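Take a look at the structure set out below.
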Amino acid sequence: MATITCTRFTEEYQLFEELGKGAFSVVRRCVKVLAGQEYAAKIINTKKLSARDHQKLEREARICRLLKHPNIVRLHDSISEEGHHYLIFDLVTGGELFEDIVAREYYSEADASHCIQQILEAVLHCHQMGVVHRDLKPENLLLASKLKGAAVKLADFGLAIEVEGEQQAWFGFAGTPGYLSPEVLRKDPYGKPVDLWACGVILYILLVGYPPFWDEDQHRLYQQIKAGAYDFPSPEWDTVTPEAKDLINKMLTINPSKRITAAEALKHPWISHRSTVASCMHRQETVDCLKKFNARRKLKGAILTTMLATRNFSGGKSGGNKKNDGVKESSESTNTTIEDEDTKVRKQEIIKVTEQLIEAISNGDFESYTKMCDPGMTAFEPEALGNLVEGLDFHRFYFENLWSRNSKPVHTTILNPHIHLMGDESACIAYIRITQYLDAGGIPRTAQSEETRVWHRRDGKWQIVHFHRSGAPSVLPH
């Protein structure tokens, strides 16, 4: 059967000069010939994409189609042709917000308030549409045009994810080092609050021209962030109003559940009553510091783009030392996006949830156990005498009549775990479980079982859909 190749982009659009270049894509000005309308085309070479990269590209296009807001760069079309994919966006000609600020003759706290208000409006729209950006930083804050008072536009949804309501889950280690939240660094479940943390970092920079967390050594930088170790040093912060500092404190709150939301931040007096609360004094020191900050960002960005351009899109076929191959390892990566969802990290995640499941079993915690199991879970285990068990009722019996009554210490060890990743949302783990316990007479015993568990991720949460346990029926392991 003949394959029909799409040529719609080639037929409808004419390409012009290059506007920007990433490691794996190029952005060029284009014109829709019949309408005479200008756009920016992000061109991705799909020949270099893995199946995983294709999924990410589809996710980005799907998310961008959802978002329609004056402070977000709009996606107008998404076209796939042989060897290339084209994302057709608004043509924004004003450049980066931070570059525009340093060219201004006058810049005050009130101007910073107006900037962060527009960023928060964009973030609020994202969150209302169930989208978390995950990569808010100066490079992704653009201006619609060169005209004075042009709108701030949020760009680059390459790392954005879809979430349900206020859902918190582990979506992978992703973002830009200096803007990462404590919960991401702790590898805790996360959600919309990560964007507000990044807004806090951006607002801090908007007011003084340098970031709240900074260290050339990435490990020390991450320690600072996890500890929330920032301050408002003299003399530059002495002229900043208490209300501005209060908003930063509310954004840079370590506990994500206590962190201010986008809707709440927009109601903060420093934003909602800008004309009477925010200072109008010109901040020359901020402009001078911001010039240095911009120069440092550009230099480091250029170095990393050059490094990354030599790698495959997935970074998996470079042939280099894998340990040093990721951007994550580089101290030069403070302003460069990373997405550390490589095989090693994902396998560690499966081991972690398996350990949590076994801990729930050892503690006789049926409630936690059920949260980690699909309601229709199937199982082969010795206690079922060769029968396939479906659902949780069979397992409930052991929790109610054995585990809940066992007050003696139990120690479990997982040996030789082998994990098979089956796409983004499924994984299989096989291992030997050694269980040490005290029998009825108080004598230490050891039991062994060979187990295979199949995990499936739904709405960001891993659940067991099937398991198989070998060995003789035993008193404790389940």
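Start at 1 and count along the chain as shown; that gives each residue its number.
Keep in mind that glycine also has a Cβ here, set from the backbone N, Cα and C atoms.
The active site, proton acceptor annotation in Swiss-Prot covers ASP135. All protein chains shown were included, and the count of other CB atoms within 10 Å of the CB of ASP135 (active site, proton acceptor) stands at 24.
Secondary structure at SER25 (ATP binding site), taken from DSSP and collapsed to helix, strand or coil, is strand. If you draw a 10 Å sphere around the CB of SER25 (ATP binding site), it holds 19 other CB atoms from the protein chains shown. Look at Swiss-Prot and you will find LEU19, GLY20, LYS21, GLY22, ALA23, PHE24, SER25, VAL26, VAL27, LYS42 tagged as ATP binding site.
Taken from Swiss-Prot, the feature domain 'Protein kinase' applies to 13-271, supported by sequence analysis.
Neighbour count (other Cβ atoms within 10 Å of the Cβ, all protein chains): 22 for GLU183 (mutagenesis position). GLU183 (mutagenesis position) falls within a helical segment according to DSSP. For GLU183 to Val, Swiss-Prot lists a mutagenesis experiment annotated as follows: Decreased protein abundance. Decreased autophosphorylation. Changed subcellular localization. Homozygous mice for that mutation are hyperactive and display repetitive behaviors. They also display social deficits and decreased exploratory behavior.
Secondary structure at THR286 (mutagenesis position), taken from DSSP and collapsed to helix, strand or coil, is helix. There are 26 other Cβ atoms within 10 Å of the Cβ belonging to THR286 (mutagenesis position). Under the heading of mutagenesis, Swiss-Prot lists THR286 to Ala and annotates it as follows: Abolishes autophosphorylation. Loss of FOXO3 activation. Reduces association with DAGLA. Enhances DAGLA enzymatic activity with an increase of 2-AG levels in dorsolateral striatal tissue of knockin mice. Inhibition of 2-AG breakdown using JZL-184 decreased locomotor activity in knockin mice.
Experimental mutagenesis is annotated in Swiss-Prot for THR286 to Asp, with the remark: Phosphomimetic mutant. Enhanced FOXO3 activation.
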### Summary
The predicted model's mean pLDDT over the domain 'Protein kinase' (13-271) is 92
## Note on the structure
Excluding its own, the Cβ atoms lying within 10 Å of the Cβ of LEU19 (ATP binding site) add up to 16
### Query
When neighbour density is defined as the number of other C-beta atoms within 10 angstroms of a residue's C-beta, which of the binding-site residues LYS21, VAL27 has the lowest density?
LYS21
### Query
Rounded to a whole number, how many Å is the Cα of GLU183 (mutagenesis position) away from the Cα of ASP135 (active site, proton acceptor)?
15
### Query
How big is the gap, in Å, between the Cα of ASP135 (active site, proton acceptor) and that of LEU19 (ATP binding site), rounded to a whole number?
21
### Task
Whole-number Å only: compute the distance from the Cα of LEU19 (ATP binding site) to the Cα of THR286 (mutagenesis position).
28
